[in-house]
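Just dropping this structure here.
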Amino acid sequence: MSLPLKTIVHLVKPFACTARFSARYPIHVIVVAVLLSAAAYLSVTQSYLNEWKLDSNQYSTYLSIKPDELFEKCTHYYRSPVSDTWKLLSSKEAADIYTPFHYYLSTISFQSKDNSTTLPSLDDVIYSVDHTRYLLSEEPKIPTELVSENGTKWRLRNNSNFILDLHNIYRNMVKQFSNKTSEFDQFDLFIILAAYLTLFYTLCCLFNDMRKIGSKFWLSFSALSNSACALYLSLYTTHSLLKKPASLLSLVIGLPFIVVIIGFKHKVRLAAFSLQKFHRISIDKKITVSNIIYEAMFQEGAYLIRDYLFYISSFIGCAIYARHLPGLVNFCILSTFMLVFDLLLSATFYSAILSMKLEINIIHRSTVIRQTLEEDGVVPTTADIIYKDETASEPHFLRSNVAIILGKASVIGLLLLINLYVFTDKLNATILNTVYFDSTIYSLPNFINYKDIGNLSNQVIISVLPKQYYTPLKKYHQIEDSVLLIIDSVSNAIRDQFISKLLFFAFAVSISINVYLLNAAKIHTGYMNFQPQSNKIDDLVVQQKSATIEFSETRSMPASSGLETPVTAKDIIISEEIQNNECVYALSSQDEPIRPLSNLVELMEKEQLKNMNNTEVSNLVVNGKLPLYSLEKKLEDTTRAVLVRRKALSTLAESPILVSEKLPFRNYDYDRVFGACCENVIGYMPIPVGVIGPLIIDGTSYHIPMATTEGCLVASAMRGCKAINAGGGATTVLTKDGMTRGPVVRFPTLIRSGACKIWLDSEEGQNSIKKAFNSTSRFARLQHIQTCLAGDLLFMRFRTTTGDAMGMNMISKGVEYSLKQMVEEYGWEDMEVVSVSGNYCTDKKPAAINWIEGRGKSVVAEATIPGDVVKSVLKSDVSALVELNISKNLVGSAMAGSVGGFNAHAANLVTALFLALGQDPAQNVESSNCITLMKEVDGDLRISVSMPSIEVGTIGGGTVLEPQGAMLDLLGVRGPHPTEPGANARQLARIIACAVLAGELSLCSALAAGHLVQSHMTHNRKTNKANELPQPSNKGPPCKTSALL
């Protein structure tokens, strides 16, 4: 870390803690920041734009304009009694002359292409020509709407070509801007234009960078909003508090330079770190979003603070140096405060937005998990249990789409209410000033001189109003009126004393609801924070419980004098918990009373089964009154169901071994098993799990778990990993990814079967079946259908991508629906479905089609082992290994007529990995298809394995079990990939192929060197005690495994 960073690193932690607090209470922080910024926004804009102070009541019969403003818009003419000429006066001069005869001359032109149109009748008309009327009155009257005798409505318009005369608005804006910029030379204008172009490029880069890290719009918009809030707060501070206002022109010129210099790189880096951290976090780590935001700010905050402090010191220095230039000093002060507020808002407002983005990502990932599990055949109750476990670390209110909409609506509604009044007043002022009036000098008409008008012989002033145009009311005028009326009505309603208070109250209620939901979410977050401690307490409970059991069984023995443990309050609590649960989860009890069977049946029919003791429930099962498979549903306690089933089977099978704990059953999450992995559960089978590695695969290091009971298998694969790493690691290529299901159907005749095959092979048939199949799943996508005929039997092989799930159940659902559509919609009514699976898949059976066409993931893994490593690590030589591989794996397997078995022991590694990682063990039949190739390259050994049918998934099936899921976490591939569906399953297939590569390399080396038997004798025959059966002891049963843990 550089020296400047070291000096400010102590400032990072307060900012990181602030960011974590904001992430915990995002709605609170966002609302407070928006309210403060909105207050500053209203104050600043009212100061900079004075014309917004007009009342919005001009939508009446006559325009209600302030007299002073209307007087300024008129062209004034004066004639004294002693003169016959009219003198042009300014507004100030006309106001200084007092005369009782002051008239307003209005010129009204009716725009109509039809000369026969009936025009409205008007009062005070002194002259008319064609469709133009001149009105002379003592008060200005400009009606917005007139009605002719035939009912035609005429609407006031500046001209008849543009709605609201947007052209004039644009023209006046350009004129004002031109007047301001005329003071600059061309070089300055070029610099300003370049600054705005660079500003546009910076904004484009912001959206592009955010899109790359996973946000299409909202994070970019949030970054801009953060800077805008900082601008408004700094403008309010300098303008209202410090009385150092920066001119509007300086803001227009200087802000692009500030934005370009500072940029948005730090906000992009904060977002990138947070999203990448979220993607790297495995599902079961349960890290909270607030901790991710804390780490992001802690890692990136030093650079953020360093750069902002540098900018702030630069502006302060500039203000001191140029103190003789007030405009520049004020702008430097504004820039300084803008940086300060932007820094604070980055740790509050922007961090809160980031936390909400992460929460939404968690919701999305968890929803994908639940939908995938349900599509893969896991019952909804089990899927919900897993879904809740995955989302337990997230705030509860964000799981509800209604709550998300409520939070967003609160903020968006606030912004709309703030801007509606401003927008309405601005619209009204703009219409009045740029549409109805302009600064043109209007000449006095000639008819004034000869027209017989009373009082014109006296001292008189005539103020000529701008010419007004009226057009017949059309449809688009009505639409415009409706829009303006709605805006005006809402604006007036907001300003109403009662409604404004009601809206404020409603907004307060909205915030209170969000606060309530957030407080409710703390319960779930606190539960997850407490869960690690509760796990420790559970372990203590198990230890204390085991110790209690052993003590009760050996209480006749003398007490140990040297191992006494003091009793604490926690021990008392744990003992009470044990006593409360002992009656439910006890394996056997001699003191349990058993009621008559008839009474038990009667209670069961009244759904009182849960209130019976275990022996009574077991008695119902033994006597055939309660099915063995229905215990979980009836008892609503999966662990108790396992216990009762063991008691019942110990009687039915006359095997008291199930009463003991030699087959363990305690401390296991059977909720994940029920409906997903196994039925009639009586416990679980512990299998030793070893680990090999690290193994470098495509540049990434992995520790790979293996569950096996075969000695020296893990040690052998470990040696292979060491040799592969010495050569730089393994590289992989995935050539195919598609699970298959092969239904068989029958037609009455061969002609119809052949016609259906031709249709399915055609583009029309493929597209029709794809459309039907893809409609059944969010994840499964049909790639291709392969067909073949055997008599009138038609076999179809559906190849489908299934995301990160292995996907057999998912595909079966799509196949069933596709076959149904063929019968009902595509004209194959005479088709008979023989079986959804016609062994053309082929699943869990050796088949050449899997070896040739592939099934699941097709992976090729390769590694180059240096010659000296072959000698030093593998204790062999390159030529011997190449010769062995040809003779054994290629020629030997061919002589045996093997299909896909051109390897040494790929099934060993595949099965061990499948058991450890929750895969279907039966699918090792086709997943173990492998051909191992070796050749010598420049004295080194190049070895590869090609496995065309690895069938794996990282969600569903056995992966829902916590131990297997934890091993997937060890590899970093648990659950669905957050951004690229199927990436985790494909990576798992690569890892399995590389593990097979390591096992093949080590075993072939042992065979070439003649070490195989020796290694097995060493690892599997270490002592004679390992092979001895345990003998009963008079001192009591052996110590339980749970007690040792």
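From the backbone N, Cα and C atoms, a Cβ is placed for every residue, glycine too.
Substitutions noted, but not modelled.
Okay, these came from Swiss-Prot:
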type: ACT_SITE; residues: Glu710; note: active site, charge relay system
type: ACT_SITE; residues: Lys844; note: active site, charge relay system
type: ACT_SITE; residues: Asp920; note: active site, charge relay system
type: BINDING; residues: Ser777, Arg778, Phe779, Asp804, Ala805, Met806, Gly807, Met808, Asn809, Met810, Ile811, Ser812, Asn1020, Arg1021; note: NADP(+) binding site
type: MUTAGEN; residues: Asp188 to Ala; note: Leads to increased stability and reduced response to degradation signals
type: MUTAGEN; residues: Ile191 to Ala; note: Leads to normal response to the FPP-derived signal but no response to the oxysterol signal
type: MUTAGEN; residues: Ile192 to Ala; note: Leads to increased stability and reduced response to degradation signals
type: MUTAGEN; residues: Ser215 to Ala or Thr; note: Leads to increased stability and reduced response to degradation signals
type: MUTAGEN; residues: Leu231 to Ala; note: Leads to normal response to the FPP-derived signal but no response to the oxysterol signal
type: MUTAGEN; residues: Pro256 to Ala; note: Leads to normal response to the FPP-derived signal but no response to the oxysterol signal
To the nearest whole angstrom, state the Cα distance for the pair Ile191 (mutagenesis position) and Pro256 (mutagenesis position).
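Each residue's Cα considered, Ile191 (mutagenesis position) and Pro256 (mutagenesis position) end up 11 Å apart.
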Determine the Cβ neighbour count for Ile191 (mutagenesis position): the number of other Cβ atoms within 10 Å of its Cβ.
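The Cβ of Ile191 (mutagenesis position) has 12 Cβ neighbours within 10 Å.
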Return one of helix, strand or coil for Ser777 (NADP(+) binding site), based on DSSP.
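Ser777 (NADP(+) binding site) sits in coil per DSSP, no helix or strand.
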Under DSSP, is Ala805 (NADP(+) binding site) helix, strand or coil?
strand
Could you state the CA-to-CA distance between Leu231 (mutagenesis position) and Gly807 (NADP(+) binding site) to the nearest Å?
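That separation, Cα to Cα, works out to 53 Å.
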Near the Cβ of Pro256 (mutagenesis position), how many other Cβ atoms are there if near means within 10 Å?
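I get 20 for this one.
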Between Asp920 (active site, charge relay system) and Asn809 (NADP(+) binding site), what C-alpha distance do you get in Å?
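With the alpha carbons as reference points, the distance is 13 Å.
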If I take the alpha carbons of Ala805 (NADP(+) binding site) and Lys844 (active site, charge relay system), what is the distance between them in whole Å?
17
Test of understanding: give the count of other CB atoms lying within 10 angstroms of the CB of Asp188 (mutagenesis position).
12
Of the recorded positions Ile192, Phe779, Asn809, Ile811, Lys844, which one has its Cα closest to the Cα of Pro256 (mutagenesis position)?
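Result: the closest of the recorded positions to Pro256 (mutagenesis position) is Ile192.
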Cβ distance under 8 Å to Glu710 (active site, charge relay system), same chain, sequence separation 6 or more: which residues?
Asn908, Ala912
Does DSSP put Ser215 (mutagenesis position) in a helix, in a strand, or in coil?
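The residue in question, Ser215 (mutagenesis position), is coil (DSSP, three-state).
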Rounded to an integer, what is the Cα-Cα distance in Å between Ile192 (mutagenesis position) and Ser215 (mutagenesis position)?
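So the Cα of Ser215 (mutagenesis position) lies 31 Å away from that of Ile192 (mutagenesis position).
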